Structures are given as structure tokens and as C-alpha cells.
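What follows is a short report on a single structure.
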Amino acid sequence: MSTLGSTCFTEEQEALVVKSWSVMKKNSAELGLKLFLKIFEIAPSAQKLFSFLRDSKVPLEENPKLKPHAMSVFVMTCESAAQLRKAGKVTVRESTLKKLGATHYKYGVVNEHFEVTKFALLDTIKEAVPEMWSPEMKNAWTQAYDQLVGAIKSEMKPSSS
């Protein structure tokens with residue numbers, strides 16, 4: 001497990017994240033795809049980071065590899081957020097973090113990509129649970145996302161394998 005400490009992720013923030021994630025979980029494939037479509041709408045050049053999208057003539061929403069990838073990213077992000085306070089840190093296995101860091105490094109992911117993703121994630125969550133959305137919920141998800149990204153960035157170096 002990563003040992004990056006959590007900077008006061010409160011019980012209230014945890015409750016907001018857990019409550020919204022429990023509603024979104026059943027639609028994670030659809031919401032993950034929405035997240036990535038938003039990312040590519042904001043930053044079309046980000047598509048070049050994905051080998052399976054580079055030469056694809058298929059519309060993004062029909063790409064057979066995008067939906068499973070998008071769902072796994074969305075689920076990992078949300079599960080990590082939901083467990084942040086209880087665990088006291090980002091709960092992605094260290095081997096997974098190292099792999100995520102190395103992959104993001106290899107493909108040239110930069111801070112702006114993480115910022116675009118954060119904006120798209122918050123927008124996706126806001127649309128998924130509009131009746132729950134509040135400034136407090138936005139702050140809770142922002143803090144959880146920032147901690148996950150911090151953990152990934154700490155591993156962004158060339159792969160040792």
C-alpha cells in the first residue's frame with residue numbers, strides 16, 4: 001500500500017464520497033465512459049495518449065477498448081476515494097501504483113492532464129448525483145482525487161522492469 005498520508009480527510013467528507021459512490025457504482029461503466037468522453041472533449045489531444053484510440057476510425061463511444069478502460073479507471077478512483085479516511089492513505093496496492101506511475105510517465109502524462117481529468121471527474125459526479133451535489137461534496141471528491149494523483153505522481157518514473 002502507498003504510505004502517502006491523508007491530509008485530514010474528514011468523516012463528513014468520507015460520508016459524502018461513500019454515499020455518492022454507492023449510488024454511482026451500479027452505473028460505473030456508463031459513468032466511466034462519460035468521464036473519458038468529457039476528457040477528450042476538453043482536451044482532444046489526450047486521445048493520442050491511448051494506443052487503442054490513435055488509429056481507430058470507430059467513434060469513441062463505440063471503441064471496444066475504451067469502455068472497459070474507462071470503467072476500471074472510474075472504479076479505481078472512486079473506490080480509492082471511498083476508502084481514504086478509513087485507511088488513512090490511498091489504498092491502491094503499491095505494485096499497482098508503481099505500474100500506474102510508470103505507465104503515466106511512459107506516455108508523457110503531465111499535470112494538465114490530471115487537472116483536465118479532475119474537472120471531468122467532478123463534472124461527471126455532479127451530473128450523476130445532482131440531488132446530492134454541494135460545495136462540500138465537490139471539496140471531498142477534489143481532495144480524494146488530489147491524493148490519488150499525488151500517489152501516482154510519486155511513482156512517475158521510468159519502469160524498472
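Backbone N, Cα and C define each Cβ position, glycine as well.
On the 0 to 100 pLDDT scale, the domain 'Globin' (8-157) averages 89 in the predicted structure. Per Swiss-Prot, domain 'Globin' is recorded for 8-157, and the stated evidence type is sequence analysis.
Marked as heme b binding site by Swiss-Prot: SER51, LYS65, HIS69, LYS99, THR103, HIS104. Cβ contacts within 10 Å of HIS104 (heme b binding site), excluding its own Cβ and spanning all protein chains shown: 19.
Swiss-Prot documents PRO59 to Ser as a published mutagenesis change and attaches the note Reduced shoots and roots length. Within its own chain, PRO59 (mutagenesis position) has no residue 6 or more apart in sequence whose C-beta sits under 8 angstroms from its own. In the three-state DSSP scheme, PRO59 (mutagenesis position) is classed as coil.
The annotation that Swiss-Prot gives for the mutagenesis experiment ALA102 to Val reads: Reduced shoots and roots length. Decrease in long infection threads and nodules during rhizobia-legume symbiosis, but increased incipient infection threads. Enhanced transient accumulation of nitric oxide (NO). However, normal NO dioxygenase activity.
Here GLU127 (mutagenesis position) comes close to LYS34: these same-chain residues lie at least six apart in sequence, with C-beta atoms under 8 angstroms from its C-beta. Under its mutagenesis entries, Swiss-Prot includes GLU127 to Lys with the note: Reduced shoots and roots length. Decrease in long infection threads and nodules during rhizobia-legume symbiosis, but increased incipient infection threads. Enhanced transient accumulation of nitric oxide (NO). However, normal NO dioxygenase activity.
Annotation of the mutagenesis experiment GLU136 to Lys in Swiss-Prot: Reduced shoots and roots length. Close to GLU136 (mutagenesis position) in the fold, though at least 6 residues off in sequence, lie GLU12, GLN13, LEU16, each with a CB less than 8 Å from its CB.
In this structure, the C-alpha atom of ALA102 (mutagenesis position) lies 16 angstrom from that of SER51 (heme b binding site). Neighbour density at the Cβ, taken as the number of other Cβ atoms within 10 Å, is lowest among the binding-site residues SER51, THR103 for SER51. Using DSSP to sort the residues of the domain 'Globin' (8-157) gives these counts of helix, strand and coil: 117 helix, 1 strand, 32 coil.
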